[in-house]
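Below you'll find the structure I mean.
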Amino acid sequence: MFSRVRGFLSCQNYSHTATPAITLPSSGSANFAGVEYPLLPLDQHTPLLFQWFERNPSRFGENQIPIINTQQNPYLNNIINAAIIEKERTIGVLVDGNFSAGQKKALAKLEKQYENIKVIYNSDLDYSMYDKKLSDIYLENIAKIEAQPANVRDEYLLGEIKKSLNEVLKNNPEESLVSSHDKRLGHVRFDFYRNLFLLKGSNAFLEAGKHGCHHLQPGGGCIYLDADMLLTGKLGTLYLPDGIAVHVSRKGNSMSLENGIIAVNRSEHPALKKGLEIMHSKPYGDPYIDGVCGGLRHYFNCSIRHNYEEFCNFIEFKHEHIFMDTSSLTISSWR
């Protein structure tokens with residue numbers, strides 16, 4: 001199986017190589033905006049996490065693993081490759097979809113073939129502690145806007161929130177942040193549950209009752225990788241500013257925070273909790289823009305007067321043993 005994976009990977013014909021001469025941070029501190037943040041460790045046993053939410057399981061065979069695995073997008077092989085390279089780590093795969101019995105058996109077989117792979121069904125986890133009723137969010141925002149002076153009040157936004165409140169009260173008064181995202185399609189739902197899993201950290205593996213996870217400590221962290229991130233070697237022990245880092249996309253002279261990699265050294269990291277607070281306080285919050293980027297910028301006090309490029313460099317997850325964002329070289333097959 002190892003040779004098949006390696007052979008498959010070698011056929012991808014990527015035109016780039018791993019970023020050369022990366023200097024990985026070691027223990028010490030990192031400075032942003034005049035504040036020193038300790039570089040906290042994620043050791044070699046911190047679990048990795050991949051995620052695959054499949055909207056259309058019928059596009060796979062009845063007894064096939066329902067994760068894309070083509071020459072252009074070898075996502076399943078990337079997961080297997082990570083499990084082979086990082087034998088000492090638990091490799092979580094958070095899945096969701098209306099899978100057939102045969103597809104579930106195929107996922108169970110994957111766990112037997114690679115004992116450090118742990119398939120976790122999203123429906124097996126309890127996210128109620130991170131939930132909030134939409135009506136409460138709307139009512140709080142209505143009160144906040146109505147308390148503003150009339151000359152600065154956003155009447156259009158106020159009207160839209162009142163419409164949303166009326167719709168919720170009419171159709172489903174118990175509708176919540178979690179249940180509403182469960183109805184969403186596309187990357188928004190994908191991103192939302194990723195954030196919640198990372199808030200749980202290692203606790204999610206323990207909650208799911210996965211065999212062989214007894215070595216994970218409650219309250220520990222997790223390293224999320226998009227399935228198009230390709231490992232070429234062990235990650236080792238990582239040192240991150242206050243125990244968190246994310247992927248940074250670089251295109252030409254521009255850069256942006258991305259959620260293709262999110263690494264945290266502990267459950268309920270305060271930056272992600274701040275992002276959840278924003279989601280709880282905004283009428284139309286976004287799990288990427290608010291839950292990740294907003295949470296990071298609030299927690300590390302990165303305001304508009306600070307240099308965004310400097311913040312990206314500060315919070316960036318860097319590693320010479322990862323090919324970053326390989327889907328940008330082909331076409332993402334997630335749909």
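Even glycines carry a Cβ here, placed using N, Cα and C.
Under its mutagenesis entries, Swiss-Prot includes Q51 to A with the note: Strongly reduced protein-arginine N-acetylglucosaminyltransferase activity, while retaining ability to inhibit the NF-kappa-B signaling. Summarising the annotation, Swiss-Prot assigns UDP-N-acetyl-alpha-D-glucosamine binding site to Q51, W52, F53, Y75, Y224, L225, D226, A227, S327, S332, S333, W334, R335 and lists a large-scale study or a structure entry as the type of evidence. According to Swiss-Prot, the experimentally introduced change W52 to A is described as follows: Abolished protein-arginine N-acetylglucosaminyltransferase activity. Marked as Mn(2+) binding site by Swiss-Prot on the basis of experimental evidence: D228, D325, S327. Here the residue is the original one, but Swiss-Prot notes a mutagenesis experiment at this spot, H247 to A: Does not affect protein-arginine N-acetylglucosaminyltransferase activity, while retaining ability to inhibit the NF-kappa-B signaling. The active site, proton acceptor annotation in Swiss-Prot covers E258 and rests on experimental evidence. While the structure shown retains the original residue, Swiss-Prot records the mutagenesis experiment R305 to A with this note: In 4RA; abolished auto-GlcNAcylation and reduced activity toward death domain-containing host target proteins; when associated with A-153, A-184 and A-335.
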What same-chain residues, at least 6 away in sequence, bring their CB to under 8 Å of the CB of Y224 (UDP-N-acetyl-alpha-D-glucosamine binding site)?
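Looking at Cβ-Cβ distances below 8 Å from Y224 (UDP-N-acetyl-alpha-D-glucosamine binding site), excluding near sequence neighbours, one finds L48, L49, F50, Q51, R194, F197, L198, N259, I261, I262, A263.
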Any idea what the Cα distance is from D226 (UDP-N-acetyl-alpha-D-glucosamine binding site) over to H247 (mutagenesis position), rounded to a whole Å?
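Computed Cα spacing between D226 (UDP-N-acetyl-alpha-D-glucosamine binding site) and H247 (mutagenesis position) is 10 Å.
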Count, for each of the recorded positions W52, F53, the other C-beta atoms lying within 10 angstroms of its own C-beta, and report the residue with the smallest count.
F53
Of D228, H247, E258, R305, which is closest to W52 (mutagenesis position) if I measure between C-alpha atoms? They're all recorded positions.
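Ranked by Cα distance from W52 (mutagenesis position), first place goes to D228.
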Filter the recorded positions F53, D228, E258 down to those whose C-alpha lies within 10 angstroms of the C-alpha of H247 (mutagenesis position); answer none if the list is empty.
E258
